[in-house]
Each structure stands twice: as C-alpha cells, then as structure tokens.
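Single-structure report; data block below.
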Amino acid sequence: MNGMCWIASYPKAGGHWLRCMLTSYVTGEPVETWPGIQAGVPHLEGLLRDGEAPSADPDEQVLLATHFTADRPVLRFYRESTAKVVCLIRNPRDAMLSLMRMKGIPPEDVEACRKIAETFIADEGFSSVRIWAGEGSWPENIRSWTDSVHESFPNAAVLAVRYEDLRKDPEGELWKVVDFLELGGRDGVADAVANCTLERMREMEERSKLLGLETTGLMTRGGKQLPFVGKGGQRKSLKFMGDDIEKAYADLLHGETDFAHYARLYGYAE
C-alpha cells in the first residue's frame, strides 16, 4: 500500500511510545536511541523545523506522526495521498497531569499546578502552553482526525486507539494498528512491545543524553534537561490542587460542549 499514513495525537497522549513500537516492529530491532524514533516514524513538526518535508505524492507507504489538527494548511499537500489515519486518544485529565510532570512541576507546587489546570480547563487544551503549535484544543484535534477527517483527507480510513487500551493490552492494540496499516503479520508484535516498555524508553532516553543526542525533554532555567518519559499515569484525581479545580473539570466534562461530547464518547466522563 502506498500513501501517507498518519499517527495523529494530541500532545501527551503517548505518541512517542506508539511510534517506538511501530519503529521496532518495522525494523525488527530495538530502538537504541531517541533519534531512532524520529528516524522510524518521523514527527512532521520535527521535519519542518529542520527544513524537511515528505513528498506530497509518495510512491511507497510513509508513516508520519503529528500533533497538528488535520485541517492545518501545511497538511493540504497530503490531501489526496493520505490513505490511513491512526488517531491516538488519551484521557485529557491525564494528559494535563503529564504536562505538569514534563515541565518539572511537583504536586507540592500547588500554585503552579493550579495555573496549568485553570488554563487547560479554560482553553479545553494546551493552546496557551507555547510548547507546541497548531494542535488546537483537545476536542478540535480529535474531531479533525475522526468525525471531520474526510474534509481534509477524503480518501483516508481511520482507526481510533485509546491510550488506556494500549496500556491494558499493548500486544493486542499494537496488532490492531499494524494490521490496519498493513505493515505485516502478527510475528514481531510481541517483540516490539517488549522493546518499548516505559522502562526501556527511560533507559533509551538516558542513554541518548549521555551520548549527547537530542531528546524531547524540556530544559530548566538552570540548564538541566528534564526527563520526557513518565509513568503513564491514568485517571488521577485533581483534588490535590483543590476541590474547586476538580469541580471545574467535572463541570467541563458534563457540559454541552464538544469537550464533553468526546469525553463521553471515549469513556473519559468520569
């Protein structure tokens, strides 16, 4: 199968993990360094930053990841050549908490945590974070790659994958992705999962730092690079920031907004 195959996800949804497993599956080898993930399943934003971009009409299958919403102008070049989309979706509650950890903000710094939570709830996503660009709000991103995807990519087939299901049954869910993308048979799926556990990815991240290779962790003002790979926490309470934060988030989940709609649709309206 020729054409563009997108691994689309909102930031902090587990995209690096899925890309690592796909890279290991395709190559049949462990991913030894952080740049190996980018080499295996490139992130479009990283390519654009380096002045590169895939062909708009590839004569082979191309796996490409992005946090962009599907309707971003830069993606119009791939309108006709996009064949498949894997949309990776994570509980927005946990994505928000993952951002706090990524920024090196401990739960004890309640004021800083509250600021991120209040902004996330108000924006329904990360638009004010200024780490990424073009990702839109959480519901905008999901809608663009699922319900509205054919407005941007009329020929695309779509597979939605929940991060939580990938954590619960990584072999089963990775096989669904591999089969959907027509990458090959089931042989190699178990090895790809074993090669990309969170522990292995932490080791890979640290090894890459020691080798002076680029990783994704943010830099502190003191020049220390924070770890990118966390523990993949799920369904954590927001009450450590105050009952008002938990209530504000609950109100967002149970409103009549697109955020509430997609939270209900994917099982996050707890």
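First residue shown is number 1, and so on along the chain.
Note: Cβ is positioned from N, Cα and C throughout, glycine not excepted.
Of all the Cβ atoms in the protein chains shown, 17 others lie within 10 Å of the Cβ of Arg101 (mutagenesis position). Classification of Arg101 (mutagenesis position) by DSSP places it within a helix. Here Swiss-Prot flags 12-17, Arg90, 98-101, Tyr163, 196-198 as 3'-phosphoadenylyl sulfate binding site.
When secondary structure is read from DSSP and collapsed to three states, Trp34 (mutagenesis position) falls in the helix class. As a published mutagenesis entry, Trp34 to Phe appears in Swiss-Prot alongside the note: Almost loss of activity.
Take the CB of His43 (mutagenesis position) and look out to 10 A: across all protein chains shown you find 19 other CB atoms. Secondary structure at His43 (mutagenesis position), taken from DSSP and collapsed to helix, strand or coil, is strand. Quoted from Swiss-Prot, the note on the mutagenesis of His43 to Ala is: 80% decrease in activity.
Around Leu44 (substrate binding site), the same-chain residues six or more apart in sequence whose CB sits under 8 Å from its CB are Ala53, Pro54, Leu64, Ala65, Thr66, Phe68, Val74, listed in sequence order. Among the features that Swiss-Prot reports, substrate binding site is placed at His43, Leu44, Glu45, Gly46, Trp132.
The annotation active site, proton acceptor is assigned in Swiss-Prot to His67 on the grounds of similarity to another entry. Cβ neighbour count for His67 (active site, proton acceptor) (all protein chains, 10 Å cutoff from its Cβ): 23.
Phe77 to Glu appears in Swiss-Prot as a published mutagenesis result, with the remark: 90% decrease in activity. Classification of Phe77 (mutagenesis position) by DSSP places it within a helix.
Ser98 to Ala appears in Swiss-Prot as a mutagenesis experiment; the accompanying note says: 60% decrease in activity.
A mutagenesis experiment is reported in Swiss-Prot for this position, Arg101 to Ala, and the note states: Almost no change in activity.
Listed in Swiss-Prot is the mutagenesis experiment Trp132 to Phe, annotated as follows: Almost loss of activity.
Cβ neighbours within 10 Å of Arg202 (mutagenesis position), excluding its own Cβ and spanning all shown chains: 15. Under mutagenesis, Swiss-Prot gives Arg202 to Ala with this note: 15% decrease in activity.
The DSSP secondary structure for Glu205 (mutagenesis position) is helix. Record note (Swiss-Prot), mutagenesis Glu205 to Ala: Almost loss of activity. The unchanged residue is displayed.
Quoted from Swiss-Prot for the published mutagenesis Glu206 to Ala: 30% decrease in activity. All protein chains included, Glu206 (mutagenesis position) registers 14 other Cβ atoms within 10 Å of its own Cβ.
The secondary structure of His67 (active site, proton acceptor), as reduced to three states from DSSP, is coil rather than helix or strand. Using a 10 Å radius centred on the Cβ of Cys196 (3'-phosphoadenylyl sulfate binding site) and all shown protein chains, the other Cβ atoms total 26. Gly14 (3'-phosphoadenylyl sulfate binding site) sits 10 Å from Ser98 (mutagenesis position), taking the Cα positions as reference. Glu205 (mutagenesis position) and Arg101 (mutagenesis position) have their C-alpha atoms 16 Å apart, to the nearest angstrom.
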